[in-house]
Amino acid sequence: MVIMSEFSAVPSGTGQGQQKPLRVGFYDVERTLGKGNFAVVKLARHRVTKTQVAIKIIDKTRLDSSNLEKIYREVQLMKLLNHPNIIKLYQVMETKDMLYIVTEFAKNGEMFDYLTSNGHLSENEARQKFWQILSAVEYCHNHHIVHRDLKTENLLLDSNMDIKLADFGFGNFYKPGEPLSTWCGSPPYAAPEVFEGKEYEGPQLDVWSLGVVLYVLVCGSLPFDGPNLPTLRQRVLEGRFRIPFFMSQDCETLIRRMLVVDPAKRITIAQIRQHRWMQADPTLLQQDDPAFDMQGYTSNLGDYNEQVLGIMQALGIDRQRTIESLQNSSYNHFAAIYYLLLERLKEHRSAQPSSRPTPAPTRQPQLRSSDLSSLEVPQEILPCDPFRPSLLCPQPQALAQSVLQAEIDCDLHSSLQPLLFPLDTNCSGVFRHRSISPSSLLDTAISEEARQGPSLEEEQEVQEPLPGSTGRRHTLAEVSTHFSPLNPPCIIVSSSATASPSEGTSSDSCLPFSASEGPAGLGSGLATPGLLGTSSPVRLASPFLGSQSATPVLQTQAGLGTAVLPPVSFQEGRRASDTSLTQGLKAFRQQLRKNARTKGFLGLNKIKGLARQVCQSSVRTPRGGMSTFHTPAPSSGLQGCTTSNREGRSLLEEVLHQQRLLQLQHHSSTAAASSGCQQGPQLSPVPYVLAPCDSLLVSGIPLLPTPLLQAGMSPVASAAHLLDTHLHISAGPVALPTGPLPQCLTRLSPGCDPAGLPQGDCEMEDLTSGQRGTFVLVQ
């Protein structure tokens, strides 16, 4: 791997102890943007235009001939693509061991990181971004180029938050009717035909990936994911995915038409443009003009921007050499300066939309510094005051010598030598009054490398397991297949052809949500959704934040110190209304349980303690010095009534049954006393208490009226009467009534064991076995 130090040491003879930035050609390297298995990406600034660029530095010594051919093919594809939503290629430099690819720098990074930080997009925002993505992909297809690796990591955002399609490492030429066979791409975005190892049509492959991208933009999560590659493969082949409740019907229809398992039934790019969801915003239709302004980009047709050429000529750069470089697609220093100045001009125009462009100045063999004020582009387009005097100097030779002298200042000895662009005699041709060399090392080595043919598609690839980490976050095949053993193996999807269980259409059924498998809004990152900085409350983070997945989408940045938003909650149904009935039933049940518990449950428990009286199982000292009652054996009537089997009855039925028995017994005893038996003192009903044990006073339980005490009495009516019973609880000691007990009370001796009262009924609230002594049995 190429490792460059950020600064090069200044020779000690200069007397300066500081370090100056590393220079590569006409670029000052500022910092590292990323590193891969065989390349490193640096952020640099052009020394003439002061424009920031991204330089991809590739170590050719670590590439075999097949992978090096892929690199050359990527360069050739980027030379053919000039679109506002595609990363622009500025310059290509090559040495014996190194390859330098200078491209446009997207200031706001990847769409992947944006979703990680802000959550999923609204459908209006997603529609705007998807129009730009669709325009770029359609432009590629019109030039017979297929991308084959469309994903949010390869969608960059410039300073205006516009989409820039990048990374054509898996791109290739295609011809209609001639299928491709290379299995490449990223697992979550790969089409079923790639997993099956079949030949495929390039545009249909990109349409599937576009459907996954649109799903990620709207939902913040992946439609297909899994803990390992076989599980992911099975889900992709089934074509089943979840639909969140907040997705509109039109958006769902569009995604389902793109994510069709059968490639022949999949929607096309032209049909996507005409879909109702895409046509919902008329303003986007006006902005999406296929005949966009390509002035200055169609250099091979002789359509050049005269203002940019005039500025370059005023700076002392040879005009004829610049035109030749543009016509030959050399992408050397001349073309780089031209394209960079053209970008600065467009940025200036977009910053001042009200200003009208003035007519281009008349061609002159040479422009003086005073003539620069007549151009439309002001001097702010060439910033940096320390360098401006040399740029506007009327002496072209002075500029040439200053730039070349600065180039010589580069430290060419030590380990940094292969990283720096070599100084050769061809560089002198950049400026006017210099001889024009017929050939140059910078552009002849990468002019005709890309060749169409089956050899590019029939590459021998070995099946390897999914690595733990790769240069790309979602990649099936890397160009580092035949690198040194220190490099991770490439990722290849199994080539075994498996028949799809559902050919033709995507399944409408929804998978059950699983926190470990499904999107749990982008663990991710997808919420990730680490993915998290400031965001509106309505945006949800990526659902797969912290989830176990074979593809860490929206997970990598989950722990960057930002607040994680809650994951998107997917319902079983397709629409939000599908869950309203279930939620209503749940709320009704909760309210019903609440109302049922608010009345009678405390009293019912106490009634159970009074009605299910028990005998003494073991004599222990009771709490509070409870007095002992000596009672005779219970009457036979009570025994006969309570010997029936009560197994299988509920607690409430037992209480009601015993309560009715007590009331019947009391009624019969009262009638006998009034007919001539021994008359006892007429006492008012006294509370039936278990006083000393719990110091609780339970007021008299009213007896049911006689008409209700019939065999056919409804248990529901008795339950309702019991639930209305009022209990008076007192914490203080209660004096027991003196005098003879009423006939309804019977004293039980400590050793008695009344028949009909099973031992299991010897349990009372707040009364242990040590507190059981003499009890009062309510008859």
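Just so you know, glycine gets a Cβ as well, placed from its N, Cα and C.
Every position carries its original residue.
Taken from Swiss-Prot, the feature domain 'Protein kinase' covers 27-278.
For Leu33, Gly34, Lys35, Gly36, Asn37, Phe38, Ala39, Val40, Val41, Lys56, the entry in Swiss-Prot reads ATP binding site. The Cβ of Lys56 (mutagenesis position) has 19 neighbouring Cβ atoms from other residues within 10 Å, across all protein chains displayed.
The annotation that Swiss-Prot gives for the mutagenesis experiment Lys56 to Met reads: Loss of kinase activity.
There are 26 other CB atoms within 10 A of the CB of Asp149 (active site, proton acceptor), with all protein chains counted. Positions annotated as active site, proton acceptor by Swiss-Prot, on the basis of sequence analysis: Asp149.
Thr182 (mutagenesis position) is surrounded by 18 other CB atoms, counting those within 10 A of its CB over all protein chains shown. For the mutagenesis experiment Thr182 to Ala, the note given by Swiss-Prot reads: Loss of kinase activity.
Residues or ranges marked as domain 'UBA' in Swiss-Prot: 303-343.
Quoted from Swiss-Prot, the note on mutagenesis experiment Thr475 to Ala is: Does not affect phosphorylation by PKA and nuclear export following ACTH treatment.
Among the mutagenesis results in Swiss-Prot, Ser577 to Ala has the note: Constitutively active. The residue drawn here is the original one.
Ser577 to Ala appears in Swiss-Prot as a mutagenesis experiment; the accompanying note says: Abolishes phosphorylation by PKA and impairs nuclear export following ACTH treatment.
Swiss-Prot lists Ile607 to Ala among its mutagenesis entries, and the accompanying note reads: Localizes mainly in cytoplasm and not in nucleus; when associated with D-483 and A-610.
Quoted from Swiss-Prot for the published mutagenesis Leu610 to Ala: Localizes mainly in cytoplasm and not in nucleus; when associated with D-483 and A-607.
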Let me check the 10 A CB neighbour count of Val41 (ATP binding site). How many other CB atoms are there?
17
Helix, strand and coil counts within the domain 'UBA' (303-343) (DSSP):
29 helix, 1 strand, 11 coil
Using a 10 Å radius around each Cβ and all protein chains in view, which of these binding-site residues has the most neighbours: Lys35, Asn37, Ala39?
Ala39
Counting only residues 6+ apart in the same chain, whose Cβ is under 8 Å from the Cβ of Leu33 (ATP binding site)?
Val41, Lys42, Leu43, Ala54
Looking at the recorded positions Lys35, Asn37, Ala39, Asp149, which has the shortest Cα distance to Lys56 (mutagenesis position)?
Ala39
Just report the maximum Cα pair distance in Å for the recorded ATP binders Leu33, Gly34, Lys35, Gly36, Asn37, Phe38, Ala39, Val40, Val41, Lys56, no decimals.
14
